Each structure stands twice: as structure tokens, then as C-alpha cells.
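**Student:** Next up is a structure, given as C-alpha cells.
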Amino acid sequence: MLSLKKSALSKLTLLRNTRTFTSSALVRQTQGSVNGSASRSADGKYHIIDHEYDCVVIGAGGAGLRAAFGLAEAGYKTACISKLFPTRSHTVAAQGGINAALGNMHKDNWKWHMYDTVKGSDWLGDQDSIHYMTREAPKSIIELEHYGVPFSRTENGKIYQRAFGGQTKEYGKGAQAYRTCAVADRTGHALLHTLYGQALRHDTHFFIEYFALDLLTHNGEVVGVIAYNQEDGTIHRFRAHKTIIATGGYGRAYFSCTSAHTCTGDGNAMVSRAGFPLQDLEFVQFHPSGIYGSGCLITEGARGEGGFLVNSEGERFMERYAPTAKDLACRDVVSRAITMEIREGRGVGKKKDHMYLQLSHLPPEVLKERLPGISETAAIFAGVDVTKEPIPIIPTVHYNMGGIPTKWNGEALTIDEETGEDKVIPGLMACGEAACVSVHGANRLGANSLLDLVVFGRAVAHTVADTLQPGLPHKPLPSDLGKESIANLDKLRNANGSRSTAEIRMNMKQTMQKDVSVFRTQSSLDEGVRNITAVEKTFDDVKTTDRSMIWNSDLVETLELQNLLTCASQTAVSAANRKESRGAHAREDYPNRDDEHWMKHTLSWQKDVAAPVTLKYRRVIDHTLDEKECPSVPPTVRAY
């Protein structure tokens, strides 16, 4: 076995002669040479290595891997950068399934799926993107099956589909739809491993445990990304004709969330620092069933299999809030109902501050076959046997509907300063939770997230194939490109203030949890803006204790905090300015949806932490890609 010294020079020598190498006990496959041309930063402190690729994908979750292997399969020299091993990406935690109108359990139609998604979005979703996603869903699932995703099966061998919230037949006029394709309750795990295998098969070049710092831009065009290799301390500049951001959400801006600790909004913050906008950050989804005390997710599939919520009186209270859909109403509806029950004194437990999810009435064989993962999770994190006891649950931050404004074909957007119309950002694309396509609008339907990853990761590859020739030479660029990013890294690595990263991060999380929560008012949101601004200012007083460049977790966590603060601040300001209730944005002082004034996307700009947040707005796309194929869905009252 090869030994690997910690100097960059010995590592580069090793990589010239092998496609696999060892680091500690971990063997990584790079699927190609990762050495490039070497240089030094202007001050001589940092060893810089340059690479040239057709396409660079930042993030190796479901969206990033689907885009990466699609690009590599099409003949593009493709790099995929990830700050952790790909199969540890947060997609692995997705449980319930992936939506598609396959019709395996009953007659179904992708147009019904589209209707449900538009309604679920509370008419903030762009209908051209929703049209594309729901139409492409069935063929995307069949592709996944061919790639090797081991879907659960019906008795006749078809892909098993379960019920999820907000899904109906006949444009909302029919009964509950069974549209969610599942791999028991470990769908994300199966999907992620399958996509990683495909990416390796198609010779994607992986740069694992590289932390993406900033986008490289020149004359308004995104020309690549600069990253920090945590293993040896080198800085890498990746030149690319297309840079694809697939870095996930920023759930860790909140105190209680279902997100992995790595969900820190890195891609969103990079876009913001580059001077481009983010969209609809005020829309943060609270999942109804996070385990009380830990935040671990209990899939909506548990209710889809027949589970139900009860309060301290043993009442199935969702029948009062959503008489038709009951426990399978949309997530924002269920989360608000739980919060109202707790407020009115019907919570359970000593503090009466949570609810119960009842599964014990389900046959043990159903729990074993369909919900093995959550049975284990409930035992470990709640100490309950689901065959005998209810699971204590509480609404928990789960998903960011907002992100990088993106067209249905994956191209990132800004707005033209002169005309106010949409304008494509040259060289930049996005997909997955980091993007705002916007198929989820103000509220995401359960199991549309994995579909989003697959459909729009695939769309990115198709768009690039239609617009870019493989192997084109790169234009000359300034030799000091990325110097601001290196200066920021150096500043944070040597920061000698009085506040730890952990202290500032905790203050941020508690502020967001308290002031930008399930129910919002002008006073709570204004206080949230003041508080998060005060927290941002303390970032200038941050202290890092580790000055090294090798496996410096203190530095990485400080960089992540910088990214989280950028996302948190824009979330609070955007929420304070939207004076209506729509989807996950529930204002007690503005309880109604206001289509006349607020059926529009929020765009927010912030160049750096503690800089002012600027807001503008762009129209919601209320037409489909082809009105003859699929007419748009006009706004109506959203009730379940």
C-alpha cells in the first residue's frame, strides 16, 4: 500500500502515477489525474494548483452526481468537487421516496401531478419548470431503475408507490394519489449510491474533501471555482466553461433541523459574494415530524402508510384543519396545525410542547417491510418501540425552497438592470436544493425533492450538450484571479478575535429559530433582522485557534459560518418585507395570500457578511412550456 506524505509535492508526484491513493484508512478513486499547473500566491503563503475542465460540478449529492455523470457520459471533461465523501452527502438521508405519475397503483397522469405541485407551491412556483419536472418524472424514474436503483415492488413486480401529502387524482377532485416511488424508507440512500456508481463508471474526476471557497468571475462571466484541499492545504483553481452549483440547502442556520451538519449554504453564499442574487429565501419548510429533542426526520411516508397524529386528548386533530386530506395535507398546513395545538394547550409530554405520531396500529410486517429505517431511528433517538408506543414529534426545519434563481434548463439567472427582465448569468448553472427553479414555490410537496435532483441534474447535462462543444480551449485570464478569496481565507485562518465560531453560530441558530419560525409577525421579523444583523457584526470578532492548513476543522467551520450568516440574513430581511401569508411564510398579521401585490419572487443581494441586503422582485412564470400540451393552473383558494 502506498504511503502518502503531507507535502503537496509528494502528493502530486504520487498522483501522476496512480488513479487511486490512500489517505489515512480511506481509499478514494479520483478517476483521472488531479494534478495541474502549480504556482504560488502573490505573498508566497499558498501553494496554488490550476486545472482546466469543460465543466465543474460543486457538490456530490443527488443533483451534483446526476449532472456530473450526465456530462461525463456526453463526452465532457468533468470535475466534481465535494467537501465530503459523495455517499455521505445529505441526499443519503432522504427517506420516503420520489414522485412520478407511473400509475402502478391506480390510473395516474403527470398533469394531475403538475396540478398538485402548483397548488402545493401556493402559486409561487414557475409553471414552465413544474410542467417540465412532472412531464419528465416518469422517464427519469425508469432511467433510475435501469441504472440500478432497487425500488420496492408490488406483488406483480412493478415499482411500489405510496401516498404522500398534497397528492390527488383528477386535478384535486379525486381521492388520495399513490404516486411516491420508494425504496422502503431509505430511498435517498439507494439513489445516492446508484448515482455515485454511474459517475465513477463514466470517468468523472472527483476532488473529494475539497472545500469550494468562491466562484471565479471575469467580466461578468463565471469561469470556474477556487477550492481548498483539506488534506494537504493546497489551493486549487478550476477553470470551466460551465460551473454547476449543487451544494444543497442551509438548514443549519436554524437550531432545530433535519439537515446534516454539512448543509451550510456554501453555493448560495458563493453566488451572493460574486454579486448575483438569491431568490425566495423567506420560504423555509418546517417538516411536521422531526423527532422531539433531536430533530431527526420521521418520513412523511409513515403517514402515507397509515400513521396519524394525535394530541394530548388522543384526538386525530388534523381532521379539524384539513377535513379531506387529514394527516396527508401539505407540510406547511400540518406544521401550522401542530403549532396551533401546542399553543392551545393540547401538546403532549411534561412541557406539553410536542405531539405524537401513532404507528402502533399498523401490522408489524408493514413496519418491517415499508418503514424499517424509521423504526430503528425512533428506537435510537426517541427510545420508543413503534409497534407499541407513539413517536414524539415536532415541526423541524427541513428544506429551503429558495436558492439560486434558475431556469427550467439549469441556467442561473439575474435580472437586467435596464429592462428588469430575466438575464442568464454566463457560465453558471445550478440544480437541486441550492437552486430555485422554482418548482416548489412557497411550499414543497413531499418526495418532489428527489425528483427535483434527478430531473434538473439531468436537464443541466442536456442543456450543456446542446450548447457547448467538448474540449474548447479556455480564454486567458488574470494570473491573480481569486486573490480576494485567498485573502478572505487567510484572514479567517489567522483571526484573533474574542468570540469562538461555535458561540457566534449558536447565536445565529437561536435567533433564526425564535424570530423566523413557523408563525411570523412584523415585530418578530423586525426583531429577527436586528438580531441577525447584530450577530453578523460579531463575525468581525471571530477567533480561530488552529493556524494550520491541513485538516483544519476550525477553519472549515468558520468558512461555513460565513456562508450560513449570508443566507440567514437574507432570509430574515426577505421575510420581513413579504407582507402576506403564502405557503411556508405564515404571517399572523397578514393571514391571507395577496396575489395582486405579492405573486412575485423575492430577489436578494448581499456582497458579504454584515453588508446591507438589497431586495428586488421578479415575476412568477404563470404559463407552461406548451399551453396546448398542458394548460397552466390559475390561482384559487388553497384548501385540503
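Cβ coordinates are placed from backbone N, Cα and C, and glycine is handled just like the others.
Don't look for the substitutions in this one, it keeps the originals.
Features from Swiss-Prot:
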ACT_SITE  R331  active site, proton acceptor
BINDING   59-64, 82-97, D266, E433, 449-450  FAD binding site
BINDING   H287, T299, H398, R444  substrate binding site
MUTAGEN   H90 to S  Abolishes covalent attachment of FAD. No effect on complex assembly. Abolishes succinate-dehydrogenase activity but no effect on fumarate reductase activity
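If you look at the structure here, what lies around each of the features I listed?
**Tutor:** Of all the Cβ atoms in the protein chains shown, 26 others lie within 10 Å of the Cβ of R331 (active site, proton acceptor).
Of all Cβ atoms in the protein chains displayed, 31 besides its own lie within 10 Å of the Cβ of G59 (FAD binding site).
Reduced to three states, the DSSP call for R444 (substrate binding site) is coil. Spatially close to R444 (substrate binding site) yet at least six residues away along the chain are G120, S121, Q285, R331, Y399, M401, judged by Cβ distances under 8 angstroms.
The secondary structure of H90 (mutagenesis position), as reduced to three states from DSSP, is helical. Applying an 8 A CB threshold to same-chain residues 6+ apart, the list for H90 (mutagenesis position) reads G61, G248, S259, A260, T262, C263.
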**Student:** Find, among the binding-site residues listed as A63, L84, V92, the one whose Cβ has the highest number of other Cβ atoms within 10 Å in the structure shown.
**Tutor:** A63
**Student:** Rank aside, I only need the closest one: which of the binding-site residues H287, T299, H398 has its C-alpha nearest to that of L84 (FAD binding site)?
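**Tutor:** The smallest Cα gap between L84 (FAD binding site) and any of the binding-site residues is with H398.
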**Student:** From the centroid of the CB atoms of H287, T299, H398, R444, the recorded substrate site, which same-chain residues not already listed sit within 8 A by their CB, in sequence order?
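**Tutor:** Result: T258, Q285, P288, L297, E300, R331, Y399, G446, S449.
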**Student:** Since the record lists T299, S449 as binding-site residues, which of them has the fewest other Cβ atoms within 10 Å of its Cβ?
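**Tutor:** Across T299, S449, these binding-site residues, the one with fewest Cβ atoms within 10 Å is S449.
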**Student:** Sorry to bug you, but what's the C-alpha spacing from V92 (FAD binding site) to H398 (substrate binding site), rounded to the closest Å?
**Tutor:** 14
**Student:** Quick check: of the binding-site residues listed here (G59, R88, S449), which one has the Cα closest to that of T299 (substrate binding site)?
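**Tutor:** Spatially nearest to T299 (substrate binding site) by Cα position is S449.
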**Student:** Quick one: pull the CA-CA distance for G96 (FAD binding site) versus H287 (substrate binding site), whole Å only.
**Tutor:** 13
